[in-house]
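A.B. asks: Following this message is one structure expressed as structure tokens.
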Amino acid sequence: CYLSEDHMLGARENLRLLARMNRLSPHPCLQDRKDFGLPQEMVEGSQLQKDQAISVLHEMLQQCFNLFHIEHSSAAWNTTLLEQLCTGLQQQLEDLDACLGPVMGEKDSDMGRMGPILTVKKYFQDIHVYLKEKEYSDCAWEIIRVEMMRALSSSTTLQKRLRKMGGDLNSL
């Protein structure tokens, strides 16, 4: 399983798209800020084993895709940029699917992998609850856009770490 340079370029492009999706000055939204507790698994990949890292990356990208693919999302963003972001996230997921398949086949019920994944799911569940509580307001979406930039930036850092270790995720 190899994450190509194209995969890494796609990750950077997704960050650029998120930056371009900015519609509001962040100042009026400052009172809506919340610490969602970005999971350390997404930030500090050195504590993860190979199969955990792949699973965490996949789950984070899947949850991010799901977040921007909900009905309320299309009302908040430029449709073209949103579609490009979702397409880019989908491509990254497909790239990781090639890595995830063998890992899942080896230890499908491995609870060591489930802890970090559940942490990522809880993180995104908190984001969905926040959006609902804020009635999917423009400010709430702006807060989430910035949060997703942090999350995707962290995932890109983790992907770079994995790639530097020989470029082959299976050799970690």
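Quick reminder: no glycine exception, Cβ is built from N, Cα and C everywhere.
No substitution from the list is modelled in this structure, which keeps its original residues.
From Swiss-Prot, here are the annotated features:
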{"type": "VARIANT", "residues": "SER25 to Pro", "note": "In IFN-tau3D"}
{"type": "VARIANT", "residues": "ALA76 to Ser", "note": "In IFN-tau3B"}
{"type": "VARIANT", "residues": "ASP126 to Gly", "note": "In IFN-tau3E"}
{"type": "VARIANT", "residues": "VAL129 to Ala", "note": "In IFN-tau3C"}
{"type": "VARIANT", "residues": "VAL146 to Met", "note": "In IFN-tau3E"}
A.B. asks: When DSSP is mapped onto helix/strand/coil, what comes out for VAL129 (variant position)?
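C.D. replies: Once the DSSP labels are grouped into three classes, VAL129 (variant position) ends up as helix.
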A.B. asks: Taking the Cα atoms as reference points, how far is ASP126 (variant position) from ALA76 (variant position) in Å?
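C.D. replies: Between the alpha carbons of ASP126 (variant position) and ALA76 (variant position) there are 19 Å.
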A.B. asks: For each of the variant positions (ALA76, VAL129, VAL146), count the other CB atoms lying within 10 A of its CB, then report the residue with the highest count.
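C.D. replies: Per the Cβ count within 10 Å, the most buried is ALA76.
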A.B. asks: Could you check which of the variant positions (SER25, ALA76, VAL129) sits closest to VAL146 (variant position), going Cα to Cα?
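C.D. replies: Closest candidate to VAL146 (variant position), judged by Cα separation, is SER25.
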A.B. asks: Just to be sure I understand the packing, how many Cβ atoms besides its own are within 10 Å of the Cβ of ASP126 (variant position)?
C.D. replies: 14
A.B. asks: Express the distance between the Cα positions of VAL129 (variant position) and ALA76 (variant position) as a whole number of Å.
C.D. replies: 17
A.B. asks: What is the separation, in Å, between the Cα atoms of SER25 (variant position) and ALA76 (variant position)?
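C.D. replies: Each residue's Cα considered, SER25 (variant position) and ALA76 (variant position) end up 14 Å apart.
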